[in-house]
Amino acid sequence: MTKHYLNSKYQSEQRSSAMKKITMGTASIILGSLVYIGADSQQVNAATEATNATNNQSTQVSQATSQPINFQVQKDGSSEKSHMDDYMQHPGKVIKQNNKYYFQTVLNNASFWKEYKFYNANNQELATTVVNDNKKADTRTINVAVEPGYKSLTTKVHIVVPQINYNHRYTTHLEFEKAIPTLADAAKPNNVKPVQPKPAQPKTPTEQTKPVQPKVEKVKPTVTTTSKVEDNHSTKVVSTDTTKDQTKTQTAHTVKTAQTAQEQNKVQTPVKDVATAKSESNNQAVSDNKSQQTNKVTKHNETPKQASKAKELPKTGLTSVDNFISTVAFATLALLGSLSLLLFKRKESK
């Protein structure tokens, strides 16, 4: 009898099971990659929406100016504090938007406020708009149209509290701590394109600085001449003494001349050293000025490069697109390979 692993039927079953495993693995890889790509795209969309919301909010805030203002709700016809004051958050805000003024306040237990109306000193009803209605916190932010100079508002409200069967309408007056002030216009966002700084052109030196040549004064040696000996005696002894005196004076004259020559050389030598030192220092100063000018030119040339780099926008989204394309391509190739193997094995089994 032939062994089971040599049986052709057994081999075909093993092949079909292997193909099923490969197909299931490929399908799971494709599904996993699609789920990952979908989650990544959702995160990108959420981040984009959050950024847009932040930008819109910052734009709205920049278009309006506000200032806090304190107030108190008092009973009608008296200066006694009303219970309505406890259901409003303090302080309020004075807002100027689109050249219009609003008094903004937040109502606590907003579900109790069935009706609220505000009137000015001339008993004219003021427009009221809801800015934010938070059902979870049970608060409501409202804007009441006002004008600069208003000191108080008359309020007519309808409050219903089902838990205690409270259902009443009453009139109160809202007193501001100070009159509604006049606010400055909001600073509009600057849409002016930034001016690119132009590199300053270095000034070309027109005249080259020449080293100053120090003036050297020639020192004239002072030679002292000895007086002539006029003793001319007739005796021989005296003439001998005079000749000796003349030789001594000549020797002294030559010695003094040599000393004065040496002193002149000594004077000329330090003067020359001072002149050379000054010329070297002047040349070094000129070279330092040139190096500073070249450094300034290089710095000014680098500034437009940095500005151009700042202009470049960050390349966002390219990495995620590349990952998406590579993943889809890999999954497609794997699926095609598994299908081709499956078709090939079916042909062999037939």
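Each Cβ is built from the backbone N, Cα and C atoms, and glycine gets one as well.
Nothing has been swapped: the model has the original residues at all the noted spots.
Swiss-Prot lists 62-184 with the feature domain 'NEAT', giving sequence analysis as the kind of evidence. Marked as heme binding site by Swiss-Prot on the basis of experimental evidence: LYS75, SER82, TYR166. Listed in Swiss-Prot as a mutagenesis experiment, HIS83 to Ala is described as follows: Does not affect heme-binding. According to Swiss-Prot, the mutagenesis experiment TYR87 to Ala carries this note: Decreases heme-binding. Here the residue is the original one, but Swiss-Prot notes a mutagenesis experiment at this spot, TYR101 to Ala: Does not affect heme-binding. For TYR102 to Ala, Swiss-Prot lists a mutagenesis experiment annotated as follows: Does not affect heme-binding. Mutagenesis annotation in Swiss-Prot: TYR166 to Ala, described as Almost abolishes heme-binding; the structure shown retains the original residue. Under its mutagenesis annotations, Swiss-Prot gives TYR170 to Ala the following note: Strongly decreases heme-binding.
Around the Cβ of HIS83 (mutagenesis position), the number of neighbouring Cβ atoms within 10 Å comes to 11. Secondary structure at TYR102 (mutagenesis position), as computed by DSSP, is strand. In the domain 'NEAT' (62-184), the DSSP tally of helix, strand and coil residues is 12 helix, 73 strand, 38 coil. SER82 (heme binding site) is 11 Å away from TYR170 (mutagenesis position) when you measure Cα to Cα. Cβ-based crowding with a 10 Å cutoff singles out TYR102 as the top-ranked of the mutagenesis positions TYR102, TYR170.
Over the domain 'NEAT' (62-184) the predicted model carries a mean pLDDT of 91.
Neighbour counts were taken at the CB atom with a 10 A radius for the mutagenesis positions TYR87, TYR101, TYR166; the maximum falls on TYR101.
The CA atom of TYR87 (mutagenesis position) is located 14 Å away from the CA atom of LYS75 (heme binding site). Looking only at the mutagenesis positions HIS83, TYR101, TYR102, TYR166, the one with its C-alpha closest to LYS75 (heme binding site) is HIS83. Put simply, TYR166 (mutagenesis position) is 34 Å from TYR101 (mutagenesis position) when counted between their Cα atoms. Spacing of HIS83 (mutagenesis position) relative to TYR166 (mutagenesis position) is 13 Å (Cα to Cα, whole number). Once Cβ contacts within 10 Å are tallied over all protein chains shown, the binding-site residues LYS75, SER82 are led by SER82.
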